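Asks: A single structure is presented below for examination.
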Amino acid sequence: MQRRGALFGMPGGSGGRKMAAGDIGELLVPHMPTIRVPRSGDRVYKNECAFSYDSPNSEGGLYVCMNTFLAFGREHVERHFRKTGQSVYMHLKRHVREKVRGASGGALPKRRNSKIFLDLDTDDDLNSDDYEYEDEAKLVIFPDHYEIALPNIEELPALVTIACDAVLSSKSPYRKQDPDTWENELPVSKYANNLTQLDNGVRIPPSGWKCARCDLRENLWLNLTDGSVLCGKWFFDSSGGNGHALEHYRDMGYPLAVKLGTITPDGADVYSFQEEEPVLDPHLAKHLAHFGIDMLHMHGTENGLQDNDIKLRVSEWEVIQESGTKLKPMYGPGYTGLKNLGNSCYLSSVMQAIFSIPEFQRAYVGNLPRIFDYSPLDPTQDFNTQMTKLGHGLLSGQYSKPPVKSELIEQVMKEEHKPQQNGISPRMFKAFVSKSHPEFSSNRQQDAQEFFLHLVNLVERNRIGSENPSDVFRFLVEERIQCCQTRKVRYTERVDYLMQLPVAMEAATNKDELIAYELTRREAEANRRPLPELVRAKIPFSACLQAFSEPENVDDFWSSALQAKSAGVKTSRFASFPEYLVVQIKKFTFGLDWVPKKFDVSIDMPDLLDINHLRARGLQPGEEELPDISPPIVIPDDSKDRLMNQLIDPSDIDESSVMQLAEMGFPLEACRKAVYFTGNMGAEVAFNWIIVHMEEPDFAEPLTMPGYGGAASAGASVFGASGLDNQPPEEIVAIITSMGFQRNQAIQALRATNNNLERALDWIFSHPEFEEDSDFVIEMENNANANIISEAKPEGPRVKDGSGTYELFAFISHMGTSTMSGHYICHIKKEGRWVIYNDHKVCASERPPKDLGYMYFYRRIPS
């Protein structure tokens with residue numbers, strides 16, 4: 001039976017008031033225009049508050065606005081009422097109780113509310129055999145908190161009844177988003193339901209596979225009809241092979257094959273030769289069991305790697321997660337975990353580290369009232385609001401309370417159970433920060449380092465006034481390139497947010513052990529014997545730091561002194577030191593087969609780090625600078641005709657490509673220019689533009705484009721005229737110089753063609769003999785300076801320079817063979833002790849594996 005108790009007390013107010021039957025219709029009349037029935041495109045948030053992690057399971061329940069369908073906890077619903085004037089909310093409450101035990105001790109079947117069933121997608125485990133729940137819904141009218149119990153068909157207007165039913169039966173907005181997160185959804189094979197499988201006694205071993213017709217041990221496919229193991233071919237697998245699986249299909253006609261090494265409890269890569277495309281096999285577990293493969297106990301070995309590669313890393317998982325030790329759970333402010341949404345541990349680890357930094361705490365949680373009060377009408381789509389919500393959830397301690405013995409006894413006596421919070425769910429945060437990114441918006445595992453840069457980019461773009469907490473990571477890198485032939489040098493600076501440290505494998509201190517282990521491992525694999533105990537390479541941190549500072553060769557370096565390509569050498573130094581230094585260990589690389597591989601190494605990362613010796617010194621006495629001349633770009637004739645068509649409206653720039661480039665560490669404005677000047681042809685093409693132009697002085701300056709007017713008359717410029725007769729507008733000059741031509745070329749070409757961009761380009765291509773006329777250039781520059789008001793010099797990059805001495809306070813570790821798989825956890829030093837954050841589990845760390853980390857966070861030691 002539905003519980004009809006009074007509404008929990010509102011903030012600073014009394015409990016709810018119940019209405020007499022005759023008053024309900026009259027009370028709702030003034031609010032009817034604001035009550036809506038959810039349409040198909042509306043998102044109904046009835047699982048989680050927009051400002052907090054309150055849910056229907058929370059003590060105060062959840063309030064769903066009957067106009068916007070946003071949800072608010074008890075502490076935040078008044079804010080929404082004051083801001084919007086919306087008065088009618090649906091209050092949802094789920095009561096969880098311990099099940100009544102039968103005479104034999106078994107739990108009785110779960111009871112549900114006979115009138116109300118909320119289709120809630122909460123993260124609490126309410127399907128346990130020990131608990132049952134009862135759902136309650138009512139309409140609440142603000143500001144007097146009048147309550148109308150639901151359902152109430154007899155007394156409510158028809159529109160209100162329809163709206164309430166639609167809200168109660170609506171699906172979670174995150175479920176609606178799920179289909180969009182998967183690209184290229186595969187069709188179900190028409191052969192899967194009635195697939196013939198031969199009873200030939202074939203049993204497939206868990207490892208040691210080999211093509212039945214050649215010696216290949218990778219890219220192997222198991223035919224699901226006869227159990228043949230044969231190699232694939234590049235056109236449907238993209239990793240090479242001799243095509244024996246396809247030949248077998250042509251000979252026998254058996255249509256389906258599964259790629260060995262991709263089988264997991266969640267599925268596998270299945271290909272249909274008959275349908276000529278990857279497909280889904282809904283009966284895959286049954287088809288694999290026919291050949292002795294237990295799909296539920298298989299672990300994927302990505303891209304054809306052997307299962308032994310996974311077994312070798314068992315010790316890595318155990319060490320990083322501190323398995324085998326009894327870890328003490330931590331509760332309270334700063335000790336709240338994040339639930340895993342399915343491959344979301346990369347996000348959880350980064351956010352735990354981010355919100356352990358005081359500058360981020362102050363910028364978001366410290367400004368919580370202001371950010372929440374001035375949030376847009378839909379706070380679920382506001383970055384600063386969702387950052388503040390997440391930060392408060394992690395730091396407040398509100399969702400990390402230890403169980404109290406007296407409360408447990410009282411709950412047992414009342415047969416009621418209040419679920420202990422096992423962390424908060426970052427669903428709303430992840431949905432927003434990943435929606436514009438093709439990778440992070442998927443449900444696949446991602447690289448924590450890439451997400452860190454993605455987050456920094458979002459912080460930069462959504463800065464709160466003059467406050468930008470990501471400034472603590474920003475530093476300047478000085479790159480010195482020397483032409484080996486002329487010995488002349490060029491110094492440039494760029495902005496970066498993390499230090500990428502190479503793994504100096506050649507400096508391993510246990511080389512003899514590694515060689516012996518590798519020989520033993522190969523012999524064991526060949527003879528199918530148990531693998532030897534893992535021997536991990538031990539790399540001195542000093543060797544990695546030395547590898548970072550050593551000069552590197554620059555292939556195809558264009559020397560402006562020679563006006564030709566030459567050998568070059570590049571060295572990198574810190575032009576400034578950040579307040580917080582993030583160090584990424586470059587553990588991941590690609591093998592000869594382009595398969596991602598991970599260096600399984602142990603590096604003695606220091607607790608105290610001094611990199612003052614890496615401070616940049618700039619141009620040294622006796623050094624001669626390379627001339628400031630850009631390399632020419634050769635554009636084929638057929639490209640000239642398309643050049644003008646590639647220029648797009650700046651408002652149509654592909655922001656996803658811009659963000660992908662920005663996450664590589666390039667300035668945001670440079671990324672926008674790269675995407676613009678390559679005609680929205682994708683991040684890869686834009687990246688090539690960046691490589692060519694990154695040394696130009698205006699590389700990071702904002703993209704400024706002239707407006708396009710109506711059709712120009714013959715011989716007239718398509719751009720607006722400048723204040724000086726026939727003086728080329730700076731915007732047009734910038735377009736041409738961004739294509740690699742010299743400034744004086746651009747100016748003379750535009751003057752010769754009356755500032756017509758297309759004709760100016762043709763003029764440049766038809767005058768290859770053009771040489772710089774210094775008198776002409778000087779005269780023109782003087783005229784330009786006399787007639788054009790120069791803008792103020794743009795503010796330089798914001799950096800917080802200081803000493804290069806640091807102490808370690810957090811690190812993120814990765815377990816697995818690739819950034820696209822495995823698991824991430826985070827260790828943070830708080831209150832003088834290390835704490836392990838493993839998704840929703842937060843415990844005191846006994847043996848923090850500082851030598852196995854992937855990303856390290858250092859804070860500056862005040863000098």
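Using the three backbone atoms N, Cα and C, a Cβ is placed for every residue, glycine included.
What you are looking at is a predicted structure, and each value in this text was computed from that prediction instead of being measured.
Below, the features straight out of Swiss-Prot:
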- TRP221 to Ala: Does not abolish ability to stabilize SIAH2 (MUTAGEN)
- LYS233 to Ala: Does not abolish ability to stabilize SIAH2 (MUTAGEN)
- PHE273 to Ala: Impairs ability to stabilize SIAH2 (MUTAGEN)
- 336-861: domain 'USP' (DOMAIN)
- CYS345 to Ala: Abolishes deubiquitinating activity. Does not abolish ability to stabilize SIAH2. Does not abolish ability to stabilize SIAH2; when associated with A-814 and A-823 (MUTAGEN)
- 652-693: domain 'UBA 1' (DOMAIN)
- MET664 to Glu: Impairs ability to stabilize SIAH2 and STAT1. Abolishes ability to stabilize SIAH2 and STAT1; when associated with E-739 (MUTAGEN)
- 727-767: domain 'UBA 2' (DOMAIN)
- MET739 to Glu: Impairs ability to stabilize SIAH2 and STAT1. Abolishes ability to stabilize SIAH2 and STAT1; when associated with E-664 (MUTAGEN)
- HIS814 to Ala: Does not abolish ability to stabilize SIAH2; when associated with A-345 and A-823 (MUTAGEN)
- HIS823 to Ala: Does not abolish ability to stabilize SIAH2; when associated with A-345 and A-814 (MUTAGEN)
- HIS823: active site, proton acceptor (ACT_SITE)
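Give me the lay of the land around each of these features.
Replies: Counting every protein chain shown, 18 other Cβ atoms lie within 10 Å of the Cβ of LYS233 (mutagenesis position). In three-state terms derived from DSSP, LYS233 (mutagenesis position) belongs to neither a helical nor a strand segment and is classed as coil.
Under the three-state DSSP scheme, PHE273 (mutagenesis position) falls in the coil class. Its own atom aside, the Cβ of PHE273 (mutagenesis position) has 20 Cβ atoms within 10 angstroms in the protein chains shown.
All protein chains included, CYS345 (mutagenesis position) registers 25 other Cβ atoms within 10 Å of its own Cβ.
Residue environment of MET664 (mutagenesis position) contains 12 other Cβ atoms, counted within 10 Å of its Cβ in all protein chains.
All chains included, 19 other C-beta atoms sit within 10 angstroms of the C-beta of MET739 (mutagenesis position).
A simple way to gauge crowding: the CB of HIS814 (mutagenesis position) has 29 other CB atoms within 10 angstroms, across all the protein chains here. According to DSSP, HIS814 (mutagenesis position) is assigned to a strand segment.
Neighbours of HIS823 (mutagenesis position), defined as other CB atoms within 10 A of its CB across all chains, total 19.
DSSP classifies HIS823 (mutagenesis position) as strand under the three-state reduction.
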Asks: Cα distance, TRP221 (mutagenesis position) to PHE273 (mutagenesis position), nearest Å?
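Replies: Each residue's Cα considered, PHE273 (mutagenesis position) and TRP221 (mutagenesis position) end up 12 Å apart.
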Asks: Summarise the domain 'UBA 1' (652-693) as counts of helix, strand and coil residues per DSSP.
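Replies: Summed over the domain 'UBA 1' (652-693), the classes give 30 helix, 0 strand, 12 coil.
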Asks: In angstrom units, rounded to an integer, how far apart are the Cα atoms of LYS233 (mutagenesis position) and CYS345 (mutagenesis position)?
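Replies: That comes out at 35 Å between the alpha carbons.
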Asks: Should TRP221 (mutagenesis position) be counted as helix, strand, or coil on the basis of DSSP?
Replies: strand
Asks: Roughly how many Å separate the Cα of MET664 (mutagenesis position) from that of TRP221 (mutagenesis position), to the nearest whole number?
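Replies: If we compare the Cα positions of MET664 (mutagenesis position) and TRP221 (mutagenesis position), the gap is 36 Å.
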Asks: When the Cα of CYS345 (mutagenesis position) is compared with the Cα of each of the mutagenesis positions TRP221, HIS814, HIS823, which one is closest?
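Replies: Result for CYS345 (mutagenesis position): the nearest of the mutagenesis positions is HIS823.
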Asks: Should any of the mutagenesis positions TRP221, MET739, HIS823 have a Cα within 10 Å of the Cα of HIS814 (mutagenesis position), which are they?
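Replies: If one measures from the Cα of HIS814 (mutagenesis position), the mutagenesis positions that come within 10 Å are HIS823.
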Asks: Ten-angstrom check, please: count other Cβ atoms within 10 Å of the Cβ of TRP221 (mutagenesis position), all chains counted.
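Replies: Total other Cβ atoms inside 10 Å, all chains included: 32.
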Asks: Taking every residue in the domain 'UBA 2' (727-767), what is their average pLDDT?
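Replies: So the average pLDDT across the domain 'UBA 2' (727-767) works out to 73.
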